[in-house]
Amino acid sequence: MTNSKEDADIEEKHMYNEPVTTLFHDVEASQTHHRRGSIPLKDEKSKELYPLRSFPTRVNGEDTFSMEDGIGDEDEGEVQNAEVKRELKQRHIGMIALGGTIGTGLFIGLSTPLTNAGPVGALISYLFMGSLAYSVTQSLGEMATFIPVTSSFTVFSQRFLSPAFGAANGYMYWFSWAITFALELSVVGQVIQFWTYKVPLAAWISIFWVIITIMNLFPVKYYGEFEFWVASIKVLAIIGFLIYCFCMVCGAGVTGPVGFRYWRNPGAWGPGIISKDKNEGRFLGWVSSLINAAFTFQGTELVGITAGEAANPRKSVPRAIKKVVFRILTFYIGSLLFIGLLVPYNDPKLTQSTSYVSTSPFIIAIENSGTKVLPHIFNAVILTTIISAANSNIYVGSRILFGLSKNKLAPKFLSRTTKGGVPYIAVFVTAAFGALAYMETSTGGDKVFEWLLNITGVAGFFAWLFISISHIRFMQALKYRGISRDELPFKAKLMPGLAYYAATFMTIIIIIQGFTAFAPKFNGVSFAAAYISIFLFLAVWILFQCIFRCRFIWKIGDVDIDSDRRDIEAIVWEDHEPKTFWDKFWNVVA
């Protein structure tokens, strides 16, 4: 493990019931107890496979390895209830990932890339980002099925890179979802204003803040069911929209056959941004649409977050990953293609400020085709989508905090759970950030809120970057141990090439995402808003690097690919094959 005598002494004390202090947990090794599932360590070589972070102890003269990270009850010898429940089925996992990605970024966010890059430029951007999303989910799938833990990829950053990287990645990712929750709350009222202005925006924020927080206190199986049905509504709405658009393009609307009319006039490429030179401006417009696409695709990694609460994760997670990414690509690319055919990039409605929903290219496409009732129906779909997204925000944020706490990177109380396996304190801490939504109702508060949103977007880029880097280290660790990737429950395709591909381009995107701050002249405020998240990440990393005083990156022999995995391998899962018509139907759909 470590070479110095001092580190060896620390390891020996840790292995044999000496008090051990970690960042947020003061743990005595004597507090861990032998329980079902503990693994006897018969020889010195086996001990070396388990790093210090896993709290081994001696019981009845034998070394045992506790899977509960030292959280135990001293009096009764039983582990305290500090675990989530594995109650998510495959159909839940697939729809949670779909629901987390298909949100306001699709229904409303497509207006910006369409305006700046035109229909073809935006289409190319989303295809390119789709390839990165595929690469990242393949990497995550291989790791999350081998070690299916809650808050998976933040845990992988800690185990495969270093505790400091794990903490920085985890806290930034959690902050991202907590702030996004506030965004969704602020948008709910604006969507309802499509119908009425009689109720103040602050009232809608308060109502949905309370409702969504309470929803996240129910056991995860209820969350899974809610997300399944809401995501089903979104999927059906998009499929219906694609069929509707196909009919409109072929001439069913008031405009007659549209075909590729708008690709000829005003054109397939947008006017561009910043530069007066036409070609240069169009290229910069395409780059801006690429960054917008990167923001929009964030959420495809949610399959990994659910791995710790998935029933039979070795089968359900790979199945979900194989289906989800292609469905997301189909919905995004298909929607963007038809929107580009029905809405010209210079349509003034794309940039109007009368209401938040009025800029949705979906609603504009319906209005341009002359269908009067559908805009109201689709606005209801958007409202449902936002409520679903806000629900996912708290779920993901709370599980990230739970994972940080379980891995000694956050206070111990954040890993407390209800009898139903809900980390309720982590839920309340994440939900508390919903108060920031009220900033949208105050003078000047919206500017501060915009800053916070910039931080959240780049935090998602860091998550994708570290998923790819962690997977590279994971593959190196497997090779070092002599484990063939062919033996894994799920083997990612085209690796390690795709992992390097995703890591390279995510690094480039993180660097260039604030390029508009430099042109046509440097803007200090815009620069700070775009890049403050990078400095925050570095600050958190430096803080935890100083606290842990660890290596910049683990030696390959110290990479932990064993903790939590052995418990899963000891379980015999029932594989429920679909038998009824509806079971088979949902198996295909979800």
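Glycine residues also receive a Cβ, built from the backbone N, Cα and C atoms like all the rest.
So, quick note: what you're seeing has the original residues, none of the substitutions.
The structure displayed is predicted, hence computed values, not measured ones.
One mutagenesis experiment catalogued in Swiss-Prot, Val149 to Phe, is accompanied by this note: In CAN1-315; confers citrulline transport activity in GAP1-deleted cells. Under the heading of mutagenesis, Swiss-Prot lists Ser152 to Phe and annotates it as follows: In CAN1-342; confers citrulline transport activity in GAP1-deleted cells. Experimental mutagenesis is annotated in Swiss-Prot for Tyr356 to Asn, with the remark: In CAN1-339; confers citrulline transport activity in GAP1-deleted cells. Listed in Swiss-Prot is the mutagenesis experiment Trp451 to Ser, annotated as follows: In CAN1-335; confers citrulline transport activity in GAP1-deleted cells. While the structure shown retains the original residue, Swiss-Prot records the mutagenesis experiment Trp451 to Leu with this note: In CAN1-316; confers citrulline transport activity in GAP1-deleted cells.
Counting every protein chain shown, the Cβ of Val149 (mutagenesis position) has 26 other Cβ atoms within 10 Å.
In three-state terms derived from DSSP, Val149 (mutagenesis position) belongs to neither a helical nor a strand segment and is classed as coil. Within 10 Å of the C-beta of Ser152 (mutagenesis position) we count 29 further C-beta atoms, all protein chains included.
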